[in-house]
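> Listed in Swiss-Prot as a mutagenesis experiment, Lys44 to Ala is described as follows: No change in trypsin inhibition. At very high concentrations (20 uM), small decrease in hKv1.1/KCNA1 inhibition.
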Amino acid sequence: MKFIIVLLLLTALTLTSIPVIEGILKRCKTYDDCKDVCKARKGKCEFGICKCMIKSGK
């Protein structure tokens, strides 16, 4: 039973992090390149790679 719960948690985490991974993998030169990738999330261009920050509920 524990195994199934762990599996469900891992699946949920994987599904929620896909857009973030996509954003991290996107190559960029400027912040504007990251805007369309990160959309609602704040993004920054670091070492030529987009990094998206997930907005907290606050």
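First residue shown is number 1, and so on along the chain.
Keep in mind that glycine also has a Cβ here, set from the backbone N, Cα and C atoms.
Can you tell me where each of these features sits in this structure?
Of all the Cβ atoms in the protein chains shown, 13 others lie within 10 Å of the Cβ of Lys44 (mutagenesis position). Under the three-state DSSP scheme, Lys44 (mutagenesis position) falls in the strand class.
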